[in-house]
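Residues or ranges marked as domain 'PfpI endopeptidase 1' in Swiss-Prot (evidence: sequence analysis): 5-190. One mutagenesis experiment catalogued in Swiss-Prot, Glu19 to Ala, is accompanied by this note: Reduces catalytic activity 1.5-fold. Almost abolishes catalytic activity; when associated with A-212. Here Swiss-Prot describes Glu94 to Ala as a published mutagenesis experiment; the accompanying note says: Reduces catalytic activity 10-fold. Almost abolishes catalytic activity; when associated with A-287. Under the heading of mutagenesis, Swiss-Prot lists Cys120 to Ala and annotates it as follows: Reduces catalytic activity 2-fold. Abolishes catalytic activity; when associated with A-313. Marked as active site, nucleophile by Swiss-Prot: Cys120, Cys313. Here Swiss-Prot describes His121 to Ala as a published mutagenesis experiment; the accompanying note says: Reduces catalytic activity 3-fold. Almost abolishes catalytic activity; when associated with A-314. Sequence annotations record features per position, and here Swiss-Prot assigns active site to His121 (among others) based on sequence analysis. Annotation of the mutagenesis experiment Glu212 to Ala in Swiss-Prot: Reduces catalytic activity 2-fold. Almost abolishes catalytic activity; when associated with A-19. Annotation of the published mutagenesis Glu287 to Ala in Swiss-Prot: Reduces catalytic activity 6-fold. Almost abolishes catalytic activity; when associated with A-94; the original residue is retained in the structure shown. Recorded in Swiss-Prot as a mutagenesis result, Cys313 to Ala carries the remark: Reduces catalytic activity 2-fold. Abolishes catalytic activity; when associated with A-120. According to Swiss-Prot, the mutagenesis experiment His314 to Ala carries the following note: Reduces catalytic activity 3-fold. Almost abolishes catalytic activity; when associated with A-121.
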Amino acid sequence: MANSRTVLILCGDYMEDYEVMVPFQALQAFGITVHTVCPGKKAGDSCPTAVHDFCGHQTYFESRGHNFTLNATFDEVDLSKYDGLVIPGGRAPEYLALTASVVELVKEFSRSGKPIASICHGQLILAAADTVNGRKCTAYATVGPSLVAAGAKWVEPITPDVCVVDGSLITAATYEGHPEFIQLFVKALGGKITGANKRILFLCGDYMEDYEVKVPFQSLQALGCQVDAVCPEKKAGDRCPTAIHDFEGDQTYSEKPGHTFALTTNFDDLVSSSYDALVIPGGRAPEYLALNEHVLNIVKEFMNSEKPVASICHGQQILAAAGVLKGRKCTAYPAVKLNVVLGGGTWLEPDPIDRCFTDGNLVTGAAWPGHPEFVSQLMALLGIQVSF
């Protein structure tokens, strides 16, 4: 994309899983080049992430998230080549705020006046770099006293999706604020979003893959789309548990518990014809959703009306069960090849695993590493553009 942008994400061990991956993949989907670095690590190394979620206790709980692979080397970073900086939250900022090279990097970005977007506990690094003195900012509530001590004009996060802008500084309280957080960052980079007045429906289920619902969901929200999520036998406000599927050297993916995902609409009240596109996440949910006639009828309705349908990983099990793959070119997670072939689809090998394909109104992807292309191809079908 002509005149696009390049941004840097400052990573660390046990940064929050969503707070690194959602901006990382959303920004790439919008045509922005994104580099990720961690002090003491090189391109190809990985950082373990943390899942932070709420289950009724007085504070969040933590469990292991995905392994996040870095694509650049910290010691080789030339800050003059970057147009903006993103700082995820989680536990990583606690120790990164004590790392001199990290603090100096943030100071240099601040002096340049380039946009800095920091979320949740990431603002601890901003405080250590003396970049919040006299500036309005928010953060996860427990970070407030540190920011006040650093001279910030503290904005209380009344809701978890609060975002605050002060000049080139964008801050947010938690990953629930990602849609506005990312949209504000794109705007600060000089981006313009057009064609996003669309309504998108997500077909969800228990133990869908964590990234495969949250990344496209919040990416589309960040563009300005109205995005709804439904699940059979559940209502608005109910939650679906998710599964973290990762590649850790075994013969197949591993599974760990992920975040819980909040639904926005009652399944039984759904008027599917009011939506412009359908998204089907992968994970284990499609195995049982493919047995639900109401779900299959929704898929048939979208395909028969030639509205965009985007399905990833194991989501194509639902497409096969709905009988909509006959004569269509399609990829999926490799283990789903049998479903695709038996369903009459023409199998497209996902090599590499982040390959995505568009055949008419159908976008298919193999796994969550392909989200940037997956979301980008859906944007193309919907006529949504991000320009700089």
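Placed from the backbone N, Cα and C atoms, the Cβ positions cover glycine too.
Keep in mind the model is a prediction, meaning the values are calculated, not measured.
Ranked by Cα separation from Glu19 (mutagenesis position), the mutagenesis positions Glu94, Cys120, His314 are led by Cys120. Taking the Cα atom of each, Cys120 (mutagenesis position) and Glu94 (mutagenesis position) are about 11 angstrom apart. Taking a C-beta cut-off of under 8 angstroms and a sequence separation of 6 or more, Glu212 (mutagenesis position) has the following same-chain neighbours: Pro281, Gly282, Gly283, Ile312, Cys313, Gly315, Trp368, His371. Of all the mutagenesis positions in the list His121, Glu287, His314, the shortest Cα-Cα distance to Glu94 (mutagenesis position) is found for His121.
Calculated from their C-alpha atoms, the gap between His121 (mutagenesis position) and Glu287 (mutagenesis position) amounts to 37 Å.
Every protein chain shown contributes to the tally, and the Cβ of Cys120 (mutagenesis position) ends up with 29 other Cβ atoms within 10 Å. Sequence-distant contacts of His314 (mutagenesis position), defined as residues of its own chain at least six apart whose C-beta falls under 8 angstroms from its C-beta, comprise Glu209, Gly282, Gly283, Arg284, Ala285, Pro286, Glu287, Ala332, Tyr333, Ala335, Val336. For the mutagenesis positions Glu19, Glu94, Glu287, the ranking by surrounding Cβ atoms (within 10 Å, all protein chains) places Glu19 first.
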